[in-house]
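Student: So Swiss-Prot has the following annotated:
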- 59-221: domain 'TIR' (DOMAIN)
- Arg68, Gly69, Pro70, Asp71, Thr72, Arg73, Gly101: NAD(+) binding site (BINDING)
- Lys100 to Ala: Slightly reduced ability to promote cell death without affecting homooligomerization (MUTAGEN)
- Ile104 to Ala: Abolished ability to promote cell death without affecting homooligomerization (MUTAGEN)
- Glu135: active site (ACT_SITE)
- Pro160 to Tyr: Abolished ability to promote cell death and impaired homooligomerization (MUTAGEN)
- Arg164 to Ala or Glu: Reduced ability to promote cell death and impaired homooligomerization (MUTAGEN)
- Lys200 to Glu: Reduced ability to promote cell death and impaired homooligomerization (MUTAGEN)
- Gly201 to Arg: Abolished ability to promote cell death and impaired homooligomerization (MUTAGEN)
- 241-480: domain 'NB-ARC' (DOMAIN)
Amino acid sequence: MSYLREVATAVALLLPFILLNKFWRPNSKDSIVNDDDDSTSEVDAISDSTNPSGSFPSVEYEVFLSFRGPDTREQFTDFLYQSLRRYKIHTFRDDDELLKGKEIGPNLLRAIDQSKIYVPIISSGYADSKWCLMELAEIVRRQEEDPRRIILPIFYMVDPSDVRHQTGCYKKAFRKHANKFDGQTIQNWKDALKKVGDLKGWHIGKNDKQGAIADKVSADIWSHISKENLILETDELVGIDDHITAVLEKLSLDSENVTMVGLYGMGGIGKTTTAKAVYNKISSCFDCCCFIDNIRETQEKDGVVVLQKKLVSEILRIDSGSVGFNNDSGGRKTIKERVSRFKILVVLDDVDEKFKFEDMLGSPKDFISQSRFIITSRSMRVLGTLNENQCKLYEVGSMSKPRSLELFSKHAFKKNTPPSYYETLANDVVDTTAGLPLTLKVIGSLLFKQEIAVWEDTLEQLRRTLNLDEVYDRLKISYDALNPEAKEIFLDIACFFIGQNKEEPYYMWTDCNFYPASNIIFLIQRCMIQVGDDDEFKMHDQLRDMGREIVRREDVLPWKRSRIWSAEEGIDLLLNKKGSSKVKAISIPWGVKYEFKSECFLNLSELRYLHAREAMLTGDFNNLLPNLKWLELPFYKHGEDDPPLTNYTMKNLIIVILEHSHITADDWGGWRHMMKMAERLKVVRLASNYSLYGRRVRLSDCWRFPKSIEVLSMTAIEMDEVDIGELKKLKTLVLKFCPIQKISGGTFGMLKGLRELCLEFNWGTNLREVVADIGQLSSLKVLKTTGAKEVEINEFPLGLKELSTSSRIPNLSQLLDLEVLKVYDCKDGFDMPPASPSEDESSVWWKVSKLKSLQLEKTRINVNVVDDASSGGHLPRYLLPTSLTYLKIYQCTEPTWLPGIENLENLTSLEVNDIFQTLGGDLDGLQGLRSLEILRIRKVNGLARIKGLKDLLCSSTCKLRKFYITECPDLIELLPCELGGQTVVVPSMAELTIRDCPRLEVGPMIRSLPKFPMLKKLDLAVANITKEEDLDAIGSLEELVSLELELDDTSSGIERIVSSSKLQKLTTLVVKVPSLREIEGLEELKSLQDLYLEGCTSLGRLPLEKLKELDIGGCPDLTELVQTVVAVPSLRGLTIRDCPRLEVGPMIQSLPKFPMLNELTLSMVNITKEDELEVLGSLEELDSLELTLDDTCSSIERISFLSKLQKLTTLIVEVPSLREIEGLAELKSLRILYLEGCTSLERLWPDQQQLGSLKNLNVLDIQGCKSLSVDHLSALKTTLPPRARITWPDQPYR
């Protein structure tokens, strides 16, 4: 009991610190403002220390700008803010007009509290503003409370000495304040100014180039925050100074050569920590930096392309989804052309023998001099293969004895040294740990606050492991010291729940009496698990491997172990009925689409967790699986003709998850009976796969769930009746896309503990009655009733944070915590709250001050027009809350204009879709949206002009990144004229789409394209372009990656397109121009990978020299592909479809000239001879092949070239005349085989015994192959791997 009391005490003491277990590093430089001479210089804000510090809880902003608007808003502050945005640094910019009342508002306080770096711009009038002084005092206070925060002042045309001593203009300001504020307040303000004046910062004089200084400030700020993800705990830094010094020496930072350093050592020795510390120390010396962790796991799971995209996105500061390549060769090309030109630092953490530097990054010689690469691995042999690239090796060895003792003491005693009476024991323990940091931390945490006897027992166990080479047995000592319940939780996480949210496992563990609340904290204290920001479980890979090894060592036979996480072992256990009472948990993570009969579960009396994707259960389950707690069968399918599931009486079930399922059998395949019998259920998630099967699953009669349920979620399930009468414990109720005839047993108002209720797109006869008293639910935070037309709510719960509804909201002004509001298809419309001219507390929007997102869809907006001289007969100025960051208005019939949007200075995204149906007018107000980043306007009838767009684009603070305008038939003007003047540049614009606006005068916008120098994606489907030179402006877009150009018949003068040599980054080109005859200069586009030509009915020839992917379709007059035989050796993807005049025979015969081709599609082309296809057998790199022919190719009866395509993974053949396919059995890599529509096919393999050779086959579709014999089909069932999903000519195979 004393041990438990100590644990409880430790929990109470450590819980606040556990919850803040990530730390962030501040700058450590001294002030550059010299106290002696009062001079200043620009700061070199680069941390050269590895001293740790923590991360901030709930950080929202990276930078907080404090300034006096009249002094700097239109000058330096805008320069700086725009520069910070270009660096994608999330910045809070304060304005005087945001401040109201006598104190700093809660929103501003929250912004200060949730920022990491403060940048006060101290100007001559800064102290004149009480708001600025209040802000500065609060900033200083927060920084003093938390030294991790950084203050980087900017002295704007003022003397820092005046700031420090409050002389000059500041003395006058404080004289004025002295008459209005008490002495203590004045002193606090002076102290804040003095502290900031003492700090180093930037000094801006009259003749300084403010834009250049703003960029310098941004770059230095970025050097701070770019290290944020390299978090190092205090204890991680113990003992690594020698490692850092050694690695820095090998990196030879003064050398002009590209240098690689490989760190190797056993798991848990500190390789990653050393790499992070070196990264933190030197990253500021490089143009760009990137740290990629978990290489081994990521490459095995997702492939090298994911790693390449992460590298490119980190270095270029772009979204990984827009990097412009989808295969490893494209990644290497992008890295060579766009990344290698920077001086970069790249850390590749935890590589194994599968990693090849050249496969991911290309040759090190491609990178600019002084670039550096750090690679970590457990194996010296793996790094030894890099020696040809002059990789310098360094072994990260064990910690020294003094450092080991220090690290151990931090965990065992919460101090740097042991107490005198524990000193001998502590030294003895350290001697047994071999200087392994992970072991020292785990064992130290184990012994924290333990009695001497426990220390002595642990020491004896450690001494028994002295001769072991691996960390397993040392770490296992900490595992052995856990209580039995904590052991079960630890092994469950290691085997099944890493990366998963903790909520549902808690239910299972609670029912098993594992006490998860206390034991999870206990495991965190012991450094054995972590819980992430999203409540997901995390675990060091060494501890994960140890946990799984513990399970493996339980028995040499998998079916005699407690947990099975291998699909192969799980399938073998069930199909061969090898179950035993030792098995507690089984997971079959990937789909097997197989039937498991009840006898497969014999002897599994202790099984408590079963997860099997696409499996089906049949038979009599009476007295089977009595202890099952968790049953999860995603993509479960049970039809009317399938064997039934009977006597499913698992009374101890806690969690049932049947998502993406399709159950059509009577009594729902036995599941309804199970629901009745499972009296202890806590979580039920049922969802039919409506998108796949096109219809909902039906639950007949009245369904009653056990009264124990706390989470009930049903999606796309049709029900006669649901009884909620006894579900008093519900916390979450989701009934989405569920037609319900009746909800019985009471009303939702009686569910007092309900936190989330979703009734989206539901309808039923009494839905209105059961929601009538929902306003009583004080605990409800999320309510979604959109599409539920029968729902009418007179009063919404006051504590809501998120509301989606199709009902009127009579008490909107009382929803003070509301952050997200969506109104969809409300028949009564949405009553736009009137705003008072003074915007005082009588305004509804002023009260709902936390609202961030407003979506009005398919709803009439009810407004009152103010008819007076000041309003001009329009709506009040402040009609929408200024807190909004996202506004979407879709198919809202009124009003016929958007009032008040010019005031939405925080708005980042505006979507307008189909709302101007009755308007013959304009959209105005864009000029005021200074934070706007995304603008989408689609299908807006009656919209003639977009006013304010030019003013927005010409603003020096313009942040617009993406602009889409489509399907606006009445639009005649975007810009009244092209953007002129040398100073007008919109560097933020990255994507521009203009489509289907037939009356639009697009010329001014096209001629303005050079003003968008960073434009990466351009999509133009426009009319009325009559001159080829009108398109010349596109050629100036040097950053362009993707270009789509579609012109109609009104642009008949466009017969030739000349590709500019400046488009060196263009990877994708899509052209749809009927009048086009020729494209010149394609050979100049060195990065072009994908070329799509569709509807170019006049096109006659193509020069294709550097192409990676060619897709040609719908070009009936195309007859020739020039130079294809010798000029496209780099081609990787080729698609030809619907080109009847193209001589495809010569093209096919030239395919051997494309040695890198890995994807080939020939669809609806004219092939008349079988021997024309033989050449395909020479394409040894081919990964995917699709051959689709129609009845005109009736001579193709046999395919015999496949046996040489050993890398082929996907084969799609649709040839009606085909009778035989040779060589399929030799395709060892084949995973997907589609033969749909091969109506004459008689057999797949000459020898049925060869079927078993396709070990990797996952999908076989032979639907439509009506000529296959019964014997052939029977052989398929018995010889193909169990995982293979087969679609038969008439029905799916189980």
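Glycine is no exception: its Cβ is also placed from the backbone N, Cα and C atoms.
Describe the structural context of these features.
Tutor: Other Cβ atoms within 10 Å of the Cβ of Pro160 (mutagenesis position) number 25 in total over all chains.
In this view, Lys200 (mutagenesis position) is surrounded by 21 other Cβ atoms within 10 Å of its Cβ, with every protein chain counted.
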Student: For the recorded positions listed here (Arg68, Arg73, Arg164), tell me which residue's CB has the most neighbouring CB atoms inside 10 Å.
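Tutor: The residue with the most neighbouring Cβ atoms within 10 Å is Arg68.
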Student: Please tell me which one of the recorded positions listed here (Gly69, Thr72, Arg164, Gly201) sits closest to Glu135 (active site), measuring Cα to Cα?
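Tutor: Among Gly69, Thr72, Arg164, Gly201, Gly69.
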Student: Given the binding-site residues Arg68, Gly69, Pro70, Arg73, state which is nearest to Lys200 (mutagenesis position) when distance is taken between Cα atoms.
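Tutor: Among Arg68, Gly69, Pro70, Arg73, Arg68.
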Student: Given the recorded positions Gly69, Pro70, Gly201, which one has the fewest other C-beta atoms within 10 angstroms of its C-beta?
Tutor: Pro70
Student: Count, for each of the recorded positions Asp71, Glu135, the other C-beta atoms lying within 10 angstroms of its own C-beta, and report the residue with the smallest count.
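Tutor: With the recorded positions Asp71, Glu135, fewest surrounding Cβ atoms within 10 Å: Asp71.
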Student: If one measures from the C-alpha of Thr72 (NAD(+) binding site) to the C-alpha of Gly201 (mutagenesis position), what distance in angstrom results, rounded to a whole number?
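Tutor: Computed Cα spacing between Thr72 (NAD(+) binding site) and Gly201 (mutagenesis position) is 17 Å.
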Student: Report, in whole Å, the straight Cα-to-Cα distance of Gly201 (mutagenesis position) from Arg164 (mutagenesis position).
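Tutor: The separation of the Cα atoms works out to 13 Å.
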Student: Among all protein chains shown, how many Cβ atoms are found within 10 Å of the Cβ of Thr72 (NAD(+) binding site), not counting that one?
Tutor: 24
Student: Can you tell me how far the Cα of Gly201 (mutagenesis position) sits from the Cα of Arg68 (NAD(+) binding site), in Å?
Tutor: 18
